[in-house]
Amino acid sequence: MTKKMRRVGKYEVGRTIGEGTFAKVKFARNTDTGDNVAIKIMAKSTILKNRMVDQIKREISIMKIVRHPNIVRLYEVLASPSKIYIVLEFVTGGELFDRIVHKGRLEESESRKYFQQLVDAVAHCHCKGVYHRDLKPENLLLDTNGNLKVSDFGLSALPQEGVELLRTTCGTPNYVAPEVLSGQGYDGSAADIWSCGVILFVILAGYLPFSETDLPGLYRKINAAEFSCPPWFSAEVKFLIHRILDPNPKTRIQIQGIKKDPWFRLNYVPIRAREEEEVNLDDIRAVFDGIEGSYVAENVERNDEGPLMMNAFEMITLSQGLNLSALFDRRQDFVKRQTRFVSRREPSEIIANIEAVANSMGFKSHTRNFKTRLEGLSSIKAGQLAVVIEIYEVAPSLFMVDVRKAAGETLEYHKFYKKLCSKLENIIWRATEGIPKSEILRTITF
């Protein structure tokens, strides 16, 4: 089978770990230090075509400004003649949303810890004049120690000098404040606080406070703050949530008030921000202003005769998500996205089965180089869902099928994945089927 080696400057780039409309995020390793990183890759042609230069500049600048232990760190920005590479901290614990899906809902003590860390991160952003505007569990990651990391500053805003109100409607509808939906000017700080309240409700309840199958109905509920807390919520957390989900931004509780709340303060240990470092924006200017000689070397070797061979350092980072628990020790409290499975069928047979099942579910499929994209309506018929499926060889005649969301609601994606797997039982391999651990370890490439 074929093996892919790709280098971008000092980074050895591996598999795709995330994909959106305008960018891919790939796992990579710094060959100088051996550290793992995530690299967000964007085509310059796409950025120019969609007039996103200012937005990308803003996202990079903001991530350089807001350095905090509970915010994903940006290391550097690189460029080739055709692409931009944003090198980020690699967060290994998956999304907070994955933990909610795995457990159904979280206990108050665990929810409180995550909420405290979220509020600390948001407060740090606000003191720097930055408003996130797209806070939701999918943008909250967990590290190996279970600490929260805020990510995805693509919709963030820095207010213009002398302008106190923001006017652009951004974010995921279920988490957006009423004043944002109104289309009038709004205070970015108050809007972020509302989103934090929705997140707190979701991690405690396991479902959204505001949910409808049509947008007008959803907007009506949000504008009226029409929700009810389940019976397992304590009186103290109910009181705090109602103060946060106040539809009037002028009377809504502020960060300082949240930090004084008795429920919030229980076992609260404030996180200190990283020591102030001089913010250097020269690499951003170099990337976007096309300074001569600023390009990083990019080297790709690939033929398309078979799936990518996954090497050892990629396998290790995936070990806790794979259903190959006999290979590696596994922490029982470690939850990572597990929307992937293993098969011993030929790649062409795997793809044919996936396409047939997807078509029966009403999804269109497009396959190239052992990578399949599926597109269709989500189960609630309220929006599009796009899924990317890629096959990797992890050992001779043993293939990992990685399934990830490219667009759409995360909860709908998990429903889709469960249904897809239930229809692919004939090709999914279980570890009990008898391949020795020693055989797999011996055949992983280094």
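Just so you know, glycine gets a Cβ as well, placed from its N, Cα and C.
This is the original sequence, none of the listed changes applied.
Positions annotated as domain 'Protein kinase' by Swiss-Prot: 11-264.
For Ala23 (ATP binding site), the same-chain residues 6+ apart in sequence whose C-beta sits under 8 angstroms from its C-beta are Lys40, Ile41, Met42. When secondary structure is read from DSSP and collapsed to three states, Ala23 (ATP binding site) falls in the coil class. What Swiss-Prot lists as ATP binding site is Ile17, Gly18, Glu19, Gly20, Thr21, Phe22, Ala23, Lys24, Val25, Lys40.
Here Swiss-Prot describes Lys40 to Asn as a published mutagenesis experiment; the accompanying note says: Abolishes autophosphorylation. Of all Cβ atoms in the protein chains displayed, 23 besides its own lie within 10 Å of the Cβ of Lys40 (mutagenesis position).
The active site, proton acceptor annotation in Swiss-Prot covers Asp134, and the record cites sequence analysis as its basis. Summarising the environment of Asp134 (active site, proton acceptor), the number of other Cβ atoms within 10 Å of its Cβ, over all protein chains shown, is 19.
Among the mutagenesis results in Swiss-Prot, Ser156 to Asp has the note: Increases kinase activity. The residue drawn here is the original one.
Quoted from Swiss-Prot, the note on mutagenesis experiment Thr168 to Asp is: Increases kinase activity.
Cβ contacts within 10 Å of Tyr175 (mutagenesis position), excluding its own Cβ and spanning all protein chains shown: 27. Quoting Swiss-Prot on the mutagenesis of Tyr175 to Asp: Increases kinase activity.
Under its mutagenesis annotations, Swiss-Prot gives Gly197 to Glu the following note: Abolishes autophosphorylation. Annotation note: Gly197 (mutagenesis position) sits in a helical segment as assigned by DSSP. Same-chain residues at least 6 positions away in sequence with a Cβ under 8 Å from that of Gly197 (mutagenesis position) are, in sequence order, Ile241, Ile244, Leu245.
The domain 'NAF' feature in Swiss-Prot is assigned to 305-329; the stated evidence is sequence analysis.
In sequence order, Thr16, Ile17, Gly18, Glu19, Ala38, Ile39, Lys40, Ile41, Leu88 constitute the residues six or more apart from Val25 (ATP binding site) in its chain with CB-CB distances below 8 Å.
Counting only the Cα atoms, the space from Tyr175 (mutagenesis position) to Asp134 (active site, proton acceptor) is about 8 angstrom.
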